[in-house]
Structures are given as C-alpha cells and as structure tokens.
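**Q** Here it is, the structure in full.
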Amino acid sequence: MKQFSAKHALAVVVTAGHALAASTQGISEDLYTRLVEMATISQAAYADLCNIPSTIIKGEKIYNSQTDINGWILRDDSSKEIITVFRGTGSDTNLQLDTNYTLTPFDTLPQCNGCEVHGGYYIGWVSVQDQVESLVKQQVSQYPDYALTVTGHSLGASLAALTAAQLSATYDNIRLYTFGEPRSGNQAFASYMNDAFQASSPDTTQYFRVTHANDGIPNLPPVEQGYAHGGVEYWSVDPYSAQNTFVCTGDEVQCCEAQGGQGVNNAHTTYFGMTSGACTW
C-alpha cells in the first residue's frame with residue numbers, strides 16, 4: 001500500500017494551489033493529545049471499551065438488536081464531560097446500513113431546514129434515539145456543569161454526527177470528534193453542522209473531523225450523489241504527530257479525500273497507531 005509521509009502530504013497540499021491558503025501543517029500538543037484520547041475511546045468501542053483512559057467512567061450501554069447499533073455513555077470527572085461514543089461497523093447488519101446511500105429527510109430535527117442524511121445511518125440513529133436522549137438527560141441532570149462530547153469511528157462517526165446535531169437542539173457546549181467519518185448528509189446538513197458547531201474556522205470549531213492518510217471511507221458516499229462533509233478536517237499523516245497533522249478548511253477534496261483511497265483500507269482501520277478493537281495500545 002502506498003504510504004503518505006508528512007513530506008509527501010505537504011507536496012500534495014502545495015500542488016493543490018487554491019487549497020494552499022486553507023491548509024496548514026501542525027497543531028498544538030494539547031489539541032493533538034485530545035484527538036488521540038478521543039480516537040482511543042472510539043477504537044476501543046469495537047472491543048467493549050478495552051484500554052480506555054483511566055479517568056473515564058464507563059456508564060450505560062446503548063444498544064438496538066435490530067440495527068446492531070452499539071454505544072456507551074461515559075463520564076470523565078477530571079475534564080467534567082459526559083461522553084457518548086458509538087462503535088463502528090461490526091456486523092453484516094451494520095454493513096447493510098453502511099451501503100444504504102439513499103438520502104433521507106432528517107425528520108427528527110425539523111429545525112435543520114432542507115437537511116437530508118445518509119439513509120442507513122438515519123435508520124441506525126432512530127433505533128437508539130430514545131435511549132441516547134434519555135441517558136444524556138439523566139447524566140446532565142446529575143452533572144449540570146459538565147460539557148457534552150460525542151465521538152465515534154466510521155459508522156460510529158456518522159452516528160456521532162447525527163447525535164450531536166440532535167443534541168444541539170437541546171444543549172449548548174457540545175463537542176464532536178469523528179474519525180474516518182463517511183459523508184453523513186447533504187450540503188444543507190453540512191452547513192447546519194458548520195453553523196451549530198462554529199466550524200467556519202479552526203479557532204472556533206467544536207466539530208473536529210479527523211482523517212488519516214488515504215483513508216477511503218471519507219470519500220463515500222460520493223459527492224455526485226448529493227453528499228458533502230462538514231466540520232474542520234484534521235488530516236493525520238505518518239509518522240503521526242502534532243506536527244504531522246494538517247488543518248484543512250474550505251475545499252473538502254484537498255487533503256485526505258484527494259489521496260484516492262477507496263473504501264476500507266489500512267489507513268481507515270488505524271488512527272494514531274491504534275487499530276479498531278485491537279487493544280494493543
């Protein structure tokens with residue numbers, strides 16, 4: 001498989017010309033540590049939350065047997081946050097959701113005007129919506145000064161995006177971290193997310209869309225089918241580090257999506273050296 005080094009990545013960004021001004025190399029160590037922490041939780045969700053950070057308290061399980069959607073409500077008292085995490089694809093049932101590209105009205109969030117979202121992931125979201133909203137409400141009532149964080153990888157990333165969108169209608173101070181997120185909806189949905197999560201700039205964004213090397217999943221579903229990405233993209237290239245993380249705004253095809261990756265590849269299953277469910281970190 002073709003490897004993407006930081007040197008190669010910089011050459012790609014510079015060659016892009018119009019994209020140069022919207023792409024910068026390097027993020028702070030604090031932000032990098034935060035992205036790695038959220039990636040750890042998201043990758044651990046494939047294996048019943050193995051090896052999560054010691055400050056994380058494992059709470060209630062989110063599960064629907066018909067869609068095989070899995071998630072958890074977690075709490076971190078050290079950072080004063082309530083974390084919702086979703087597992088990515090783990091079964092044939094999940095795969096059926098992945099491949100349902102039909103754009104569907106986001107009816108559970110009517111204030112998202114004109115929004116259509118990935119049909120399969122919307123089915124998954126609706127199947128656990130009541131659980132998620134009830135469990136989050138319980139946690140917020142017990143810890144009213146805690147922030148809300150939502151995260152996930154792959155299918156779990158898109159579920160995290162839909163969940164964060166829904167919760168944003170009720171709660172303030174929500175942060176969203178996704179890893180290897182497919183395109184989750186149409187341009188109206190992407191615009192809604194950018195507005196709701198202040199994603200017009202890396203200085204204000206609360207929507208951190210993390211990609212890796214030539215991960216092929218962020219290229220799906222195709223833009224030709226009406227899909228678009230939201231959020232600020234943080235593109236990690238190897239060897240992974242704060243310095244080798246690019247901040248990409250504007251044209252969504254300038255960083256990860258420009259590398260030509262297709263579908264599930266090694267770059268998709270591994271983020272910051274952690275492979276989905278491997279628990280070797």
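Quick reminder: no glycine exception, Cβ is built from N, Cα and C everywhere.
Unsubstituted: the structure retains its original residues.
Swiss-Prot feature annotations, pasted as is:
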type     : residues              : note
MUTAGEN  : ASP92 to Ile          : Active against longer alpha-naphthyl esters than wild-type (C10, C12 and C16). Km value for the C8 alpha-naphthyl ester is decreased by 1.6-fold compared to wild-type. Decreased activity on arabinoxylan
MUTAGEN  : THR93 to Arg          : Km value for the C4 alpha-naphthyl ester is increased by 1.9-fold compared to wild-type. Km value for the C8 alpha-naphthyl ester is decreased by 4.6-fold compared to wild-type. Slightly decreased activity on arabinoxylan
MUTAGEN  : ASP98 to Ile          : Increased optimum pH. Km value for the C4 alpha-naphthyl ester is decreased. Has higher activity on short chain alpha-naphthyl esters than wild-type, but no activity on substrates containing 6 or more carbon atoms. No activity on arabinoxylan, methyl ferulate, methyl sinapate or methyl caffeate
MUTAGEN  : ASP98 to Asn          : Increased optimum pH. Km value for the C4 alpha-naphthyl ester is decreased. Has higher activity on short chain alpha-naphthyl esters than wild-type, but no activity on substrates containing 6 or more carbon atoms. Decreased activity on arabinoxylan
BINDING  : ASP98, TYR101, HIS268 : substrate binding site
ACT_SITE : SER154                : active site, nucleophile
ACT_SITE : ASP215                : active site, charge relay system
ACT_SITE : HIS268                : active site, charge relay system
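Have a look at these and tell me how they're positioned relative to everything else.
**A** Counted within 10 Å of its Cβ, the other Cβ atoms near ASP92 (mutagenesis position) come to 8, all protein chains included. Following the DSSP three-state reduction, the secondary structure of ASP92 (mutagenesis position) is helix.
For THR93 (mutagenesis position), the same-chain residues 6+ apart in sequence whose C-beta sits under 8 angstroms from its C-beta are GLN66, THR67, ASP68.
A helical conformation is recorded for ASP98 (mutagenesis position) in the three-state DSSP classification.
Remark: ASP98 (mutagenesis position) has THR89, GLY120, LEU155, PRO182 as non-local neighbours, by Cβ distance under 8 Å and separation of at least 6 in sequence.
Within the same chain, residues at least 6 positions away in sequence whose Cβ sits under 8 Å from that of TYR101 (substrate binding site) are HIS118, GLY119, GLY120, PRO221, GLN225, TYR227.
Under the DSSP three-state reduction, SER154 (active site, nucleophile) is assigned to coil, being neither helix nor strand. For SER154 (active site, nucleophile), the Cβ neighbour count at a 10 Å cut-off comes to 28, with all displayed protein chains included.
Reduced to three states, the DSSP call for ASP215 (active site, charge relay system) is coil. Other Cβ atoms within 10 Å of the Cβ of ASP215 (active site, charge relay system) number 29 in total over all chains.
Within 10 Å of the C-beta of HIS268 (substrate binding site) we count 23 further C-beta atoms, all protein chains included.
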